Structures are given as C-alpha cells and as structure tokens.
Amino acid sequence: MGEMVRIAVVHDEKLLRSALVQLLRSDDTLDVSSHCLDADGPELSAALPADVCVVDGECLTGPEDAGAGRLRARYGDRLVVLATAKRPGVLRRAFDGGALGLVDKNAPAHRLITAVHTVARGERFLDETLTVALLKGAEMPLTTRELGVLTLASQGAPIAEIAARLHLSRGTVRNYMATAVRKVGARNRVDAIRIVQSAGWT
C-alpha cells in the first residue's frame with residue numbers, strides 16, 4: 001500500500017457529512033476525518049491536519065465568507081468543492097478562490113475519490129458537467145457594492161441599516177438597489193434577491 005492521503009470532510013449537515021466520510025473510506029488509501037465548519041469556529045484550521053479538504057460549496061457562501069477564508073488559509077488550493085450546475089455563483093467563488101477540485105454533487109461516487117487523488121497530487125479536477133455553469137458564474141452582472149447591498153437586504157436589513165453598515169447615504173443605497181434590480185432583470189427587490197440567491201451569487 002502506498003502512502004495514505006489524509007482527507008478532511010467539512011459539511012454543515014451531520015448526515016451528509018457521515019455519508020461522505022463512509023464513501024471516501026471505501027478507498028483504503030484515504031485516511032478520513034470530518035468536521036462541521038460552523039461548530040469548530042476559528043480553531044478549525046488547526047484541528048484538521050489533512051492533505052486535501054472536501055467541502056460542500058454551500059458552506060463557503062455568506063456575506064463574510066469567514067469559513068471559506070479559514071479553509072483556504074489552512075489548505076490553500078487543496079480544496080475539493082462539491083457543487084451543482086444550478087448554482088454558478090458558488091462554483092465561480094470556489095474557482096476564483098483557488099480550489100483545485102470542483103465535483104458535481106450528481107456525479108457517481110467514484111468521481112469524488114478520483115478528484116481527491118488528483119488534487120492531492122496538486123493537479124486540477126473539474127467535472128465536465130460543471131464547465132458551462134462555471135462560465136455562467138463569470139457573467140455575474142453586479143458590482144461588489146451592488147451585491148453587498150442585496151445581500152444585506154436579503155437578511156432583512158432596512159435601507160437605513162444597510163447605509164450605516166456600508167458607510168453610504170440612504171439615497172446611494174437606494175440607487176445601488178435599483179441598479180441591481182435592473183441588471184438582473186428582476187421585477188423588484190424581492191425578485192432580485194431570489195435571482196441572485198438561486199444563482200449562488202450570495
């Protein structure tokens with residue numbers, strides 16, 4: 001037997017995390033551990049000594065993206081991100097963040113194992129089924145500021161709070177909101193939030 005490859009599995013949902021661990025342990029060259037990103041807090045990076053980290057792309061979303069930052073700080077590009085073509089924004093963030101592996105959640109189990117070994121060698125792995133979605137993610141029409149305004153609005157923040165948190169005037173926030181609604185082809189603010197969330201841009 002060759003040298004073992006240490007794998008850390010990160011997922012917010014216990015059942016799915018356990019299923020991923022069992023799948024990966026079917027390969028006896030993989031030494032697998034698992035953790036919940038939220039529960040481990042800032043100590044996460046020190047707690048997971050591994051060669052490759054397998055993480056659900058949905059764990060890397062959010063306005064602060066703090067969990068993604070901790071994982072990248074610990075593993076660099078040795079990330080295998082699980083994603084779907086329905087969420088091009090999630091794919092784009094993972095790719096732009098330097099993750100070497102992008103695996104379709106609908107792919108056969110052996111694809112994940114292949115991806116892990118590929119990334120462990122420092123090589124890129126991209127499921128062909130995700131290629132078009134990855135390109136769509138690059139077409140996200142909103143600026144960082146417009147996306148930030150919509151993200152805060154999606155959390156229920158009123159105009160005044162958004163203005164205070166982003167150090168903008170209320171009028172400027174309204175302008176950003178109106179521009180974002182127009183750019184994504186939405187009917188209103190609620191529709192714009194739905195569109196960007198469905199695409200995985202927030």
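Placed from the backbone N, Cα and C atoms, the Cβ positions cover glycine too.
D12 to A appears in Swiss-Prot as a mutagenesis experiment; the accompanying note says: Restores aerial hyphae formation in ramR deletion mutants, activates RamC expression. Taking all protein chains in view, 15 other C-beta atoms sit within 10 angstroms of the C-beta of D12 (mutagenesis position). Under the three-state DSSP scheme, D12 (mutagenesis position) falls in the coil class.
Counting Cβ atoms from all protein chains shown, D56 (mutagenesis position) has 21 others lying within 10 Å of its own Cβ. Quoted from Swiss-Prot, the note attached to the mutagenesis of D56 to E states: Restores aerial hyphae formation in ramR deletion mutants, does not bind ramC promoter.
Among the sequence features in Swiss-Prot, the mutagenesis site D56 to A is noted as follows: Does not restore aerial hyphae formation in ramR deletion mutants. Does not activate RamC expression, does not bind ramC promoter, does not form homodimers. Secondary structure from DSSP puts D56 (mutagenesis position) in a beta strand.
DSSP gives T84 (mutagenesis position) a coil state; it is part of no helix or strand. Note: T84 (mutagenesis position) has non-local neighbours V90, D104, K105, N106, A133, i.e. same-chain residues 6+ apart with C-beta under 8 A of its own C-beta. The annotation that Swiss-Prot gives for the mutagenesis experiment T84 to A or I reads: Restores aerial hyphae formation in ramR deletion mutants, activates RamC expression.
Experimental mutagenesis at this site is recorded by Swiss-Prot as K105 to A, annotated: Does not restore aerial hyphae formation in ramR deletion mutants, does not activate RamC expression, does not bind ramC promoter, does not form homodimers. Mapped onto three states, the DSSP output places K105 (mutagenesis position) in coil.
Computed over the domain 'HTH luxR-type' (135-200), the whole-number mean pLDDT of the model equals 89. What Swiss-Prot lists as domain 'HTH luxR-type' is 135-200, and the listing cites sequence analysis.
You'll find the Cα of D12 (mutagenesis position) roughly 8 Å from the Cα of D56 (mutagenesis position). Across the domain 'HTH luxR-type' (135-200), the DSSP tally of helix, strand and coil residues reads 47 helix, 0 strand, 19 coil.
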